[in-house]
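So the structure is just underneath, and the comments pick up after that.
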Amino acid sequence: MKKLGTLLVLFLSAIILVACASGKKDTTSGQKLKVVATNSIIADITKNIAGDKIDLHSIVPIGQDPHEYEPLPEDVKKTSEADLIFYNGINLETGGNAWFTKLVENAKKTENKDYFAVSDGVDVIYLEGQNEKGKEDPHAWLNLENGIIFAKNIAKQLSAKDPNNKEFYEKNLKEYTDKLDKLDKESKDKFNKIPAEKKLIVTSEGAFKYFSKAYGVPSAYIWEINTEEEGTPEQIKTLVEKLRQTKVPSLFVESSVDDRPMKTVSQDTNIPIYAQIFTDSIAEQGKEGDSYYSMMKYNLDKIAEGLAK
């Protein structure tokens, strides 16, 4: 009997070692997967797929700039303890002050084992400015087709780490991506009806290149990315001169930037700011745009309305 007990202990130990080596977590006992997302957009997509099956921590607070961020002690702790970490990649958290690179290095986390870029598979667009030329444009989520890629990558890694809930994740993924796909198709039809001479989305940061490509609306901006100088007199003058040659009816300003440079552009061109829109963050809970889906629907509706005036 003693020998049998010893063999049973060895057998169970072997199972635990295999599970640890494969990176899978045993969630049958009710212990949830610990997941970290770098920003509110990725966190919301993750929540739509994982529901209450995980413990989720989002690092960059709603409304703050994910390009350059200083992690708090809680972020460091949660990252160190995480079973799975999702980040955007393509020059967002790893550009600027490279805060995410430092965070995962200090937590001794390994890429494609502990942390994964949800943008894997996106058709990347590159920056064009003198100081940023050749670097990746990180704002891929502003094209709903890329949001679907994000969701699929998230579901894949959740299922790999937590196979006990794979069916649950895949069911939620299907429902969620069908919803995003429907909004994407409806929005493309809407933008196709706007006259070509009115099609120009003007924002503070040049974050809408992926949006432009997806919905056939060229973009113009004051500065290209939030890691460079923002709203200099020269940048404003360049945009004002460009807009005077167009028939664009409306300007837009993002919720996460200083609106003063765009107000100057509006005054100098007599083109009104139609609406505040979202780029790097969803809205606070309970407000319009408080999820990735509602943020994108709000953006698509407001931009179409503003350009149709």
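Note: Cβ is positioned from N, Cα and C throughout, glycine not excepted.
Taken straight from Swiss-Prot:
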type    : residues              : note
VARIANT : L8 to F               : In strain: NA-1508/92
VARIANT : V9 to I               : In strain: NA-1064/97
VARIANT : A14 to V              : In strain: NA-1064/97, NA-1383/97 and NA-1508/92
VARIANT : I16 to V              : In strain: NA-1508/92
VARIANT : I16 to A              : In strain: NA-1064/97 and NA-1383/97
VARIANT : G30 to S              : In strain: NA-1064/97
VARIANT : I62 to V              : In strain: NA-1383/97
BINDING : H67, H139, E205, D280 : Mn(2+) binding site
VARIANT : E81 to Q              : In strain: NA-1383/97
VARIANT : D83 to N              : In strain: TIGR4
VARIANT : D120 to E             : In strain: NA-1064/97, NA-1383/97 and NA-1508/92
VARIANT : Q130 to K             : In strain: NA-1064/97 and NA-1508/92
VARIANT : I148 to M             : In strain: NA-1383/97
VARIANT : K193 to N             : In strain: NA-1064/97, NA-1383/97 and NA-1508/92
Report the nearest neighbour of G30 (variant position) in space among the variant positions E81, D120, I148, comparing Cα positions. E81
Nonlocal neighbours by CB distance (under 8 Å) for K193 (variant position), same chain, sequence gap 6 or more: A308
If we check Cα distances from H67 (Mn(2+) binding site), which of the variant positions E81, D83, D120, I148 wins as closest? D120
Given the variant positions I62, D83, I148, which one's Cα is the least distant from that of D280 (Mn(2+) binding site)? I62
Need the DSSP three-state call for D280 (Mn(2+) binding site) to compare against my parser. coil
Chain-mates of H67, H139, E205, D280 with C-beta within 8 Å of site centroid, Mn(2+): D65, P66, L92, P138, A207, I225, N226, E254, S256, T279
I want to check the contact list for E205 (Mn(2+) binding site): same chain, sequence separation of six or more, C-beta distance under 8 angstroms. What comes out? Y221, I222, W223, E224, I225, N226, E230, E254, V257, T279
Measure from the Cα of D120 (variant position) to the Cα of every one of the recorded positions I62, D83, H139, then give the nearest. H139
Whole-number Å only: compute the distance from the Cα of H139 (Mn(2+) binding site) to the Cα of E81 (variant position). 28
Taking just the CA atoms, what is the gap between D83 (variant position) and I62 (variant position) in Å? 23
